[in-house]
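Some notes on the structure that comes next.
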Amino acid sequence: MERSSNEVSNPVAGNFVFPSNATFGMGDRVRKKSGAAWQGQIVGWYCTNLTPEGYAVESEAHPGSVQIYPVAALERIN
């Protein structure tokens with residue numbers, strides 16, 4: 001199988017580290033502040049030009065379902 005010139009030759013694998021100034025950590029319980037309800041645990045993070053701090057949240061009600069949200073949309077719960 002041939003590779004195109006824009007393919008990644010060495011995929012990234014293994015552990016990654018949250019930024020040192022992250023608002024939430026892996027496993028923290030959070031919920032959306034408004035709009036459609038979503039509550040669960042932090043399972044990852046992301047950043048883009050428009051969202052410098054965002055999180056992946058796995059639903060407690062529907063295990064395996066994950067949504068991504070900017071930090072401003074989430075609040076910590078106990």
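Including glycine, each Cβ sits where the backbone N, Cα and C put it.
What you see is the original sequence, not a version with the noted changes.
Summarising the annotation, Swiss-Prot assigns NADP(+) binding site to K32, K33, S34, G35, A36, V66, Q67, I68, Y69. Taking a C-beta cut-off of under 8 angstroms and a sequence separation of 6 or more, A36 (NADP(+) binding site) has no same-chain neighbours.
Cβ neighbours of S65 (mutagenesis position) (same chain, under 8 Å, six or more residues apart in sequence): E58, S59. Annotation of the mutagenesis experiment S65 to A in Swiss-Prot: No effect.
Every protein chain shown contributes to the tally, and the Cβ of Q67 (mutagenesis position) ends up with 14 other Cβ atoms within 10 Å. Experimental mutagenesis at this site is recorded by Swiss-Prot as Q67 to H, annotated: Increases affinity for dihydrofolate 36-fold. Increases affinity for NADPH 110-fold.
What Swiss-Prot notes for the published mutagenesis of Q67 to C is this: Decreases affinity for NADPH and dihydrofolate about 9-fold.
Summarising the environment of I68 (mutagenesis position), the number of other Cβ atoms within 10 Å of its Cβ, over all protein chains shown, is 14. According to Swiss-Prot, the experimentally introduced change I68 to L or M is described as follows: Decreases affinity for dihydrofolate about 5-fold. Decreases affinity for NADPH about 7-fold.
The substrate binding site annotation in Swiss-Prot covers I68. Following the DSSP three-state reduction, the secondary structure of I68 (mutagenesis position) is strand.
What Swiss-Prot says about the mutagenesis result for Y69 to F is this: Decreases affinity for dihydrofolate about 9-fold. Decreases affinity for NADPH about 22-fold. The Cβ of Y69 (mutagenesis position) lies under 8 Å from the Cβ of K32, W38, G54, Y55, V57, each of these being in the same chain and 6 or more residues away along the sequence.
Among the mutagenesis experiments that Swiss-Prot reports, Y69 to H is described with the note: Decreases affinity for dihydrofolate about 9-fold. Decreases affinity for NADPH about 60-fold.
Here the binding residues for NADP(+) are K32, K33, S34, G35, A36, V66, Q67, I68, Y69. Their largest Cα to Cα distance works out to 17 Å. Less than 8 angstroms from the CB of S34 (NADP(+) binding site) sit A73, each of them six or more residues away in the same chain.
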